[in-house]
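According to Swiss-Prot, the features are:
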DOMAIN    104-355  domain 'Protein kinase'
BINDING   L110, G111, K112, G113, K114, F115, G116, K117, V118, K133  ATP binding site
ACT_SITE  D227  active site, proton acceptor
MUTAGEN   T260 to A  In IPL1-4; causes missegregation of chromosomes at 37 degrees Celsius
MUTAGEN   P340 to L  In IPL1-1; causes missegregation of chromosomes at 37 degrees Celsius
MUTAGEN   H352 to Y  In IPL1-2; causes missegregation of chromosomes at 37 degrees Celsius
Amino acid sequence: MQRNSLVNIKLNANSPSKKTTTRPNTSRINKPWRISHSPQQRNPNSKIPSPVREKLNRLPVNNKKFLDMESSKIPSPIRKATSSKMIHENKKLPKFKSLSLDDFELGKKLGKGKFGKVYCVRHRSTGYICALKVMEKEEIIKYNLQKQFRREVEIQTSLNHPNLTKSYGYFHDEKRVYLLMEYLVNGEMYKLLRLHGPFNDILASDYIYQIANALDYMHKKNIIHRDIKPENILIGFNNVIKLTDFGWSIINPPENRRKTVCGTIDYLSPEMVESREYDHTIDAWALGVLAFELLTGAPPFEEEMKDTTYKRIAALDIKMPSNISQDAQDLILKLLKYDPKDRMRLGDVKMHPWILRNKPFWENKRL
(Lines of atoms letter the chains of each structure in order from A; the text may use other names.)
(Lines give C-alpha, C1' and ligand atoms only; values in the text may rest on other atoms or scores of the structure.)
Protein backbone atom coordinates (compact mmCIF):
# COMPACT_ATOMS: atom_id res chain seq x y z
CA MET A 1 0.00 0.00 0.00
CA GLN A 2 1.30 3.44 -0.86
CA ARG A 3 0.97 4.68 2.68
CA ASN A 4 3.62 2.25 3.83
CA SER A 5 5.90 3.00 0.89
CA LEU A 6 6.69 6.33 2.47
CA VAL A 7 7.15 4.92 5.96
CA ASN A 8 9.39 2.04 4.91
CA ILE A 9 11.56 3.96 2.46
CA LYS A 10 15.28 3.43 3.05
CA LEU A 11 16.94 6.29 4.86
CA ASN A 12 19.66 8.24 3.10
CA ALA A 13 20.43 10.73 5.88
CA ASN A 14 20.74 10.75 9.64
CA SER A 15 18.35 12.55 11.93
CA PRO A 16 19.57 15.97 13.09
CA SER A 17 20.94 15.99 16.64
CA LYS A 18 18.92 19.04 17.72
CA LYS A 19 15.15 19.07 17.50
CA THR A 20 14.40 22.47 18.95
CA THR A 21 13.30 25.51 17.00
CA THR A 22 14.95 28.87 17.47
CA ARG A 23 12.58 31.80 17.25
CA PRO A 24 13.86 35.18 16.11
CA ASN A 25 13.95 37.87 18.79
CA THR A 26 10.31 38.62 19.52
CA SER A 27 10.50 42.33 20.23
CA ARG A 28 7.40 42.96 18.17
CA ILE A 29 7.38 46.72 17.86
CA ASN A 30 10.98 47.08 16.69
CA LYS A 31 11.10 44.04 14.39
CA PRO A 32 8.61 44.61 11.57
CA TRP A 33 10.53 42.14 9.44
CA ARG A 34 8.97 39.38 11.51
CA ILE A 35 5.60 39.86 9.86
CA SER A 36 5.15 36.94 7.49
CA HIS A 37 2.53 38.71 5.38
CA SER A 38 1.76 42.37 4.89
CA PRO A 39 -1.77 43.54 5.84
CA GLN A 40 -2.55 43.67 2.12
CA GLN A 41 -1.53 40.06 1.69
CA ARG A 42 -3.73 39.07 4.62
CA ASN A 43 -6.75 40.54 2.84
CA PRO A 44 -8.73 37.52 1.60
CA ASN A 45 -9.65 39.46 -1.54
CA SER A 46 -6.02 40.13 -2.45
CA LYS A 47 -4.33 38.39 -5.34
CA ILE A 48 -3.92 34.65 -4.89
CA PRO A 49 -0.23 33.64 -4.92
CA SER A 50 1.18 30.91 -7.12
CA PRO A 51 0.27 27.30 -6.25
CA VAL A 52 2.57 24.56 -5.08
CA ARG A 53 3.35 22.65 -8.23
CA GLU A 54 4.71 24.03 -11.49
CA LYS A 55 1.90 22.58 -13.55
CA LEU A 56 -0.64 24.39 -11.38
CA ASN A 57 1.08 27.76 -11.48
CA ARG A 58 -1.68 29.26 -13.62
CA LEU A 59 -4.56 27.57 -11.86
CA PRO A 60 -7.43 30.14 -11.62
CA VAL A 61 -9.46 30.63 -8.49
CA ASN A 62 -12.66 32.13 -9.81
CA ASN A 63 -14.48 32.77 -6.54
CA LYS A 64 -12.22 34.79 -4.25
CA LYS A 65 -14.89 34.74 -1.56
CA PHE A 66 -14.08 31.11 -0.83
CA LEU A 67 -11.33 32.36 1.47
CA ASP A 68 -14.01 33.93 3.68
CA MET A 69 -16.50 31.08 3.78
CA GLU A 70 -17.96 30.18 7.15
CA SER A 71 -16.69 27.16 9.02
CA SER A 72 -20.08 25.51 8.48
CA LYS A 73 -18.96 24.94 4.88
CA ILE A 74 -16.03 22.86 6.07
CA PRO A 75 -16.75 19.13 5.84
CA SER A 76 -16.73 16.48 8.49
CA PRO A 77 -13.37 14.69 8.51
CA ILE A 78 -12.37 13.02 5.28
CA ARG A 79 -10.69 9.87 6.48
CA LYS A 80 -7.20 8.74 5.55
CA ALA A 81 -6.72 8.38 1.83
CA THR A 82 -3.99 7.47 -0.55
CA SER A 83 -3.96 8.72 -4.11
CA SER A 84 -5.40 5.42 -5.26
CA LYS A 85 -8.00 4.48 -2.66
CA MET A 86 -10.10 5.92 0.13
CA ILE A 87 -9.27 3.95 3.25
CA HIS A 88 -12.11 5.14 5.52
CA GLU A 89 -15.34 6.50 4.14
CA ASN A 90 -17.68 9.02 5.74
CA LYS A 91 -21.21 8.44 4.48
CA LYS A 92 -22.13 12.10 4.95
CA LEU A 93 -19.55 13.12 2.37
CA PRO A 94 -19.30 12.40 -1.34
CA LYS A 95 -17.83 8.96 -1.90
CA PHE A 96 -14.38 9.90 -3.11
CA LYS A 97 -12.71 7.15 -5.08
CA SER A 98 -9.39 8.94 -4.80
CA LEU A 99 -7.73 12.10 -3.61
CA SER A 100 -4.94 13.91 -5.39
CA LEU A 101 -3.72 17.47 -5.74
CA ASP A 102 -5.70 17.77 -8.97
CA ASP A 103 -8.90 17.51 -6.90
CA PHE A 104 -8.22 20.91 -5.33
CA GLU A 105 -8.00 24.55 -6.33
CA LEU A 106 -5.11 26.13 -4.46
CA GLY A 107 -5.45 29.57 -2.91
CA LYS A 108 -3.17 31.73 -0.81
CA LYS A 109 -0.33 30.43 1.33
CA LEU A 110 -1.42 30.40 4.98
CA GLY A 111 1.90 29.64 6.62
CA LYS A 112 5.30 28.03 6.37
CA GLY A 113 7.17 25.71 8.72
CA LYS A 114 10.56 24.07 8.69
CA PHE A 115 9.32 21.05 6.75
CA GLY A 116 6.23 22.24 4.94
CA LYS A 117 3.91 24.96 3.69
CA VAL A 118 0.18 25.33 4.29
CA TYR A 119 -2.27 26.55 1.64
CA CYS A 120 -5.96 27.36 1.56
CA VAL A 121 -7.64 24.98 -0.90
CA ARG A 122 -11.10 24.23 -2.24
CA HIS A 123 -12.23 20.76 -3.21
CA ARG A 124 -13.32 21.11 -6.82
CA SER A 125 -16.39 18.88 -6.88
CA THR A 126 -17.88 19.78 -3.48
CA GLY A 127 -16.65 23.32 -2.83
CA TYR A 128 -15.39 22.40 0.64
CA ILE A 129 -12.71 24.75 1.98
CA CYS A 130 -9.74 23.19 3.75
CA ALA A 131 -6.12 23.83 4.64
CA LEU A 132 -3.52 21.72 2.87
CA LYS A 133 -0.11 21.12 4.42
CA VAL A 134 2.47 20.24 1.76
CA MET A 135 5.70 18.43 2.66
CA GLU A 136 8.49 17.24 0.41
CA LYS A 137 9.24 13.52 0.69
CA GLU A 138 12.89 14.28 0.10
CA GLU A 139 12.93 16.49 3.20
CA ILE A 140 11.06 13.91 5.30
CA ILE A 141 13.62 11.27 4.36
CA LYS A 142 16.61 13.59 4.70
CA TYR A 143 15.76 14.40 8.30
CA ASN A 144 14.51 10.90 9.15
CA LEU A 145 10.98 12.10 9.90
CA GLN A 146 8.96 9.14 8.59
CA LYS A 147 7.91 7.95 12.04
CA GLN A 148 7.21 11.48 13.20
CA PHE A 149 5.01 12.14 10.17
CA ARG A 150 3.00 8.96 10.64
CA ARG A 151 2.62 9.72 14.35
CA GLU A 152 1.38 13.23 13.54
CA VAL A 153 -1.29 11.84 11.22
CA GLU A 154 -2.38 9.14 13.66
CA ILE A 155 -2.59 11.53 16.61
CA GLN A 156 -4.43 14.29 14.80
CA THR A 157 -7.01 11.93 13.28
CA SER A 158 -7.68 10.48 16.76
CA LEU A 159 -8.54 13.86 18.29
CA ASN A 160 -12.01 15.41 18.32
CA HIS A 161 -12.28 18.63 20.31
CA PRO A 162 -13.60 22.12 19.49
CA ASN A 163 -10.21 23.68 20.29
CA LEU A 164 -8.11 21.29 18.20
CA THR A 165 -7.82 21.48 14.42
CA LYS A 166 -9.46 18.58 12.65
CA SER A 167 -7.59 16.37 10.23
CA TYR A 168 -9.45 15.28 7.11
CA GLY A 169 -6.80 12.78 6.05
CA TYR A 170 -3.78 12.68 3.78
CA PHE A 171 -2.63 11.65 0.33
CA HIS A 172 0.63 11.70 -1.56
CA ASP A 173 2.20 11.69 -4.98
CA GLU A 174 5.69 10.92 -6.22
CA LYS A 175 7.38 13.90 -4.57
CA ARG A 176 5.13 15.21 -1.83
CA VAL A 177 2.86 14.32 1.07
CA TYR A 178 -0.32 16.34 1.67
CA LEU A 179 -2.20 16.69 4.96
CA LEU A 180 -5.78 17.90 4.56
CA MET A 181 -6.98 19.89 7.57
CA GLU A 182 -9.61 22.25 8.88
CA TYR A 183 -9.34 25.84 7.64
CA LEU A 184 -9.63 28.74 10.10
CA VAL A 185 -10.29 32.08 8.48
CA ASN A 186 -8.27 34.37 10.79
CA GLY A 187 -4.99 32.47 10.66
CA GLU A 188 -2.21 32.27 13.24
CA MET A 189 -2.47 33.87 16.65
CA TYR A 190 1.16 34.90 16.23
CA LYS A 191 0.32 37.16 13.30
CA LEU A 192 -2.50 38.79 15.23
CA LEU A 193 -0.18 39.34 18.19
CA ARG A 194 2.51 40.75 15.93
CA LEU A 195 0.10 43.08 14.14
CA HIS A 196 -1.80 44.45 17.14
CA GLY A 197 0.65 44.03 20.00
CA PRO A 198 -0.04 42.47 23.42
CA PHE A 199 -3.60 41.41 24.22
CA ASN A 200 -5.67 42.76 27.09
CA ASP A 201 -6.73 40.54 29.99
CA ILE A 202 -10.15 39.80 28.52
CA LEU A 203 -8.84 38.45 25.21
CA ALA A 204 -5.76 36.74 26.68
CA SER A 205 -7.78 34.96 29.38
CA ASP A 206 -10.25 33.72 26.77
CA TYR A 207 -7.43 32.26 24.69
CA ILE A 208 -5.64 30.69 27.66
CA TYR A 209 -8.90 29.09 28.79
CA GLN A 210 -9.45 27.51 25.39
CA ILE A 211 -5.89 26.19 25.12
CA ALA A 212 -6.09 24.79 28.66
CA ASN A 213 -9.32 23.10 27.63
CA ALA A 214 -7.68 21.53 24.57
CA LEU A 215 -4.59 20.39 26.49
CA ASP A 216 -6.70 18.92 29.28
CA TYR A 217 -8.52 16.84 26.67
CA MET A 218 -5.26 15.71 25.07
CA HIS A 219 -3.70 14.75 28.40
CA LYS A 220 -6.73 12.65 29.30
CA LYS A 221 -5.97 10.73 26.11
CA ASN A 222 -2.29 10.45 27.21
CA ILE A 223 -1.09 12.77 24.45
CA ILE A 224 1.51 15.50 25.05
CA HIS A 225 1.62 18.33 22.51
CA ARG A 226 5.23 19.47 23.19
CA ASP A 227 5.17 22.55 20.95
CA ILE A 228 2.77 25.14 22.34
CA LYS A 229 3.39 28.63 20.91
CA PRO A 230 1.36 31.36 19.15
CA GLU A 231 2.48 30.11 15.73
CA ASN A 232 0.69 26.81 16.43
CA ILE A 233 -2.63 28.36 17.44
CA LEU A 234 -5.22 29.29 14.81
CA ILE A 235 -8.13 31.70 15.17
CA GLY A 236 -11.57 31.16 13.69
CA PHE A 237 -14.82 33.07 14.00
CA ASN A 238 -15.99 34.56 17.32
CA ASN A 239 -12.51 34.25 18.86
CA VAL A 240 -12.67 30.46 18.80
CA ILE A 241 -9.08 29.22 18.71
CA LYS A 242 -7.65 25.84 17.80
CA LEU A 243 -4.34 24.24 18.61
CA THR A 244 -2.59 22.82 15.57
CA ASP A 245 0.69 21.25 14.39
CA PHE A 246 1.00 17.90 16.12
CA GLY A 247 4.40 17.13 14.60
CA TRP A 248 6.07 16.88 18.03
CA SER A 249 3.06 15.39 19.82
CA ILE A 250 3.44 11.96 21.33
CA ILE A 251 1.33 9.34 23.07
CA ASN A 252 2.73 8.99 26.56
CA PRO A 253 1.03 6.95 29.32
CA PRO A 254 1.28 8.52 32.81
CA GLU A 255 3.85 6.00 34.03
CA ASN A 256 6.23 6.83 31.18
CA ARG A 257 8.81 9.62 31.10
CA ARG A 258 10.38 11.18 28.01
CA LYS A 259 13.84 12.66 27.45
CA THR A 260 13.71 13.90 23.84
CA VAL A 261 14.37 17.63 23.72
CA CYS A 262 12.05 19.19 21.14
CA GLY A 263 9.89 22.23 20.57
CA THR A 264 10.72 25.93 20.54
CA ILE A 265 13.59 27.17 22.72
CA ASP A 266 11.68 30.01 24.42
CA TYR A 267 8.99 27.53 25.52
CA LEU A 268 11.19 24.71 26.84
CA SER A 269 10.68 23.67 30.46
CA PRO A 270 13.52 23.39 33.03
CA GLU A 271 13.50 19.59 32.85
CA MET A 272 13.99 19.77 29.09
CA VAL A 273 16.88 22.25 29.14
CA GLU A 274 18.53 20.19 31.88
CA SER A 275 18.03 16.93 29.93
CA ARG A 276 15.89 15.40 32.67
CA GLU A 277 12.91 13.13 32.18
CA TYR A 278 9.57 14.85 31.72
CA ASP A 279 5.86 14.16 31.35
CA HIS A 280 2.68 16.00 30.31
CA THR A 281 3.38 18.85 32.73
CA ILE A 282 5.71 20.41 30.15
CA ASP A 283 2.53 21.56 28.38
CA ALA A 284 1.40 23.34 31.55
CA TRP A 285 4.77 25.13 31.66
CA ALA A 286 4.36 26.15 28.01
CA LEU A 287 0.87 27.46 28.80
CA GLY A 288 2.42 29.78 31.40
CA VAL A 289 4.96 31.02 28.85
CA LEU A 290 2.13 31.56 26.37
CA ALA A 291 0.09 33.58 28.87
CA PHE A 292 3.11 35.81 29.50
CA GLU A 293 3.71 36.32 25.77
CA LEU A 294 0.08 37.16 25.05
CA LEU A 295 0.12 39.86 27.73
CA THR A 296 3.56 41.34 26.99
CA GLY A 297 4.32 40.54 23.34
CA ALA A 298 7.41 38.43 24.11
CA PRO A 299 8.17 35.20 26.02
CA PRO A 300 9.55 35.58 29.56
CA PHE A 301 13.00 34.02 29.11
CA GLU A 302 13.89 35.40 25.69
CA GLU A 303 17.56 36.22 25.06
CA GLU A 304 19.75 36.62 21.97
CA MET A 305 21.91 33.63 22.96
CA LYS A 306 20.37 30.20 23.37
CA ASP A 307 22.56 29.30 26.37
CA THR A 308 21.47 32.45 28.19
CA THR A 309 17.84 31.53 27.57
CA TYR A 310 18.50 28.06 29.00
CA LYS A 311 20.11 29.53 32.11
CA ARG A 312 17.19 31.88 32.71
CA ILE A 313 14.70 29.03 32.30
CA ALA A 314 16.58 26.77 34.74
CA ALA A 315 16.90 29.63 37.26
CA LEU A 316 13.25 30.72 36.87
CA ASP A 317 14.54 34.19 36.09
CA ILE A 318 11.19 35.86 35.38
CA LYS A 319 11.02 39.64 35.07
CA MET A 320 7.33 40.31 35.56
CA PRO A 321 6.20 43.68 34.10
CA SER A 322 4.23 45.85 36.49
CA ASN A 323 1.39 46.32 33.99
CA ILE A 324 0.39 42.64 34.22
CA SER A 325 -2.55 42.31 36.60
CA GLN A 326 -2.05 40.53 39.92
CA ASP A 327 -4.45 37.74 38.95
CA ALA A 328 -2.61 37.14 35.67
CA GLN A 329 0.75 37.14 37.46
CA ASP A 330 -0.57 34.59 39.92
CA LEU A 331 -1.67 32.24 37.14
CA ILE A 332 1.61 32.58 35.25
CA LEU A 333 3.77 31.98 38.32
CA LYS A 334 1.72 28.93 39.32
CA LEU A 335 2.32 27.41 35.89
CA LEU A 336 6.01 28.35 35.70
CA LYS A 337 7.16 26.17 38.59
CA TYR A 338 10.57 24.48 38.48
CA ASP A 339 9.23 21.24 39.96
CA PRO A 340 6.67 19.72 37.56
CA LYS A 341 4.63 18.39 40.49
CA ASP A 342 4.07 21.95 41.71
CA ARG A 343 2.60 23.26 38.46
CA MET A 344 -1.06 24.15 38.38
CA ARG A 345 -3.24 21.49 36.86
CA LEU A 346 -5.11 22.40 33.70
CA GLY A 347 -8.49 21.83 35.33
CA ASP A 348 -7.54 24.40 37.96
CA VAL A 349 -6.41 26.85 35.26
CA LYS A 350 -9.97 26.99 33.96
CA MET A 351 -11.23 27.92 37.43
CA HIS A 352 -8.51 30.44 38.28
CA PRO A 353 -9.68 33.91 39.47
CA TRP A 354 -8.07 35.57 36.43
CA ILE A 355 -10.20 33.39 34.15
CA LEU A 356 -13.40 33.75 36.18
CA ARG A 357 -13.01 37.52 36.57
CA ASN A 358 -12.75 38.07 32.80
CA LYS A 359 -15.08 35.33 31.58
CA PRO A 360 -18.28 37.49 31.67
CA PHE A 361 -16.68 39.87 29.16
CA TRP A 362 -15.65 37.28 26.57
CA GLU A 363 -17.19 37.63 23.13
CA ASN A 364 -18.72 34.17 23.47
CA LYS A 365 -19.53 32.26 26.63
CA ARG A 366 -17.38 29.14 26.87
CA LEU A 367 -18.62 25.91 28.38
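The backbone N, Cα and C atoms fix where each Cβ goes, and this holds for glycine too.
If you look for the noted substitutions, you won't find them, since the model keeps the original residues.
A quick note: this is a predicted structure, and the numbers were derived from the prediction, not measured.
All features noted in Swiss-Prot, drawn onto the structure.
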residue	record	Cβ within 10 Å
L110	ATP binding site	22
K112	ATP binding site	11
G116	ATP binding site	21
V118	ATP binding site	22
D227	active site, proton acceptor	22
T260	mutagenesis position	11
P340	mutagenesis position	18
H352	mutagenesis position	20
Next on the checklist: Please report the distance from the Cα of T260 (mutagenesis position) to the Cα of K112 (ATP binding site), rounded to the nearest angstrom.
Outcome noted: 24
Checklist entry - If you run the three-state DSSP split on T260 (mutagenesis position), which class comes out? => result coil
Item to check | Cα separation, D227 (active site, proton acceptor) to K112 (ATP binding site) (Å, whole number) | outcome: 16
Item to check | Rounded inter-Cα distance in Å - P340 (mutagenesis position), G116 (ATP binding site) | outcome: 33
Checklist outcome for this item: Reading the DSSP string in three states, the entry for V118 (ATP binding site) is strand
Checklist entry - Under a three-state reduction of DSSP output, how is D227 (active site, proton acceptor) classified: helix, strand, or coil? => result coil
Item to check | Predicted model, mean pLDDT over the domain 'Protein kinase' (104-355) | outcome: 93
Next on the checklist: According to DSSP, collapsed to three classes, what secondary structure does H352 (mutagenesis position) have?
Outcome noted: coil
Next on the checklist: What does the structure give for the C-alpha distance between L110 (ATP binding site) and D227 (active site, proton acceptor)? Integer Å is fine.
Outcome noted: 19
Checklist entry - Expressed to the nearest Å, what is the distance separating H352 (mutagenesis position) and D227 (active site, proton acceptor) at their Cα atoms? => result 23
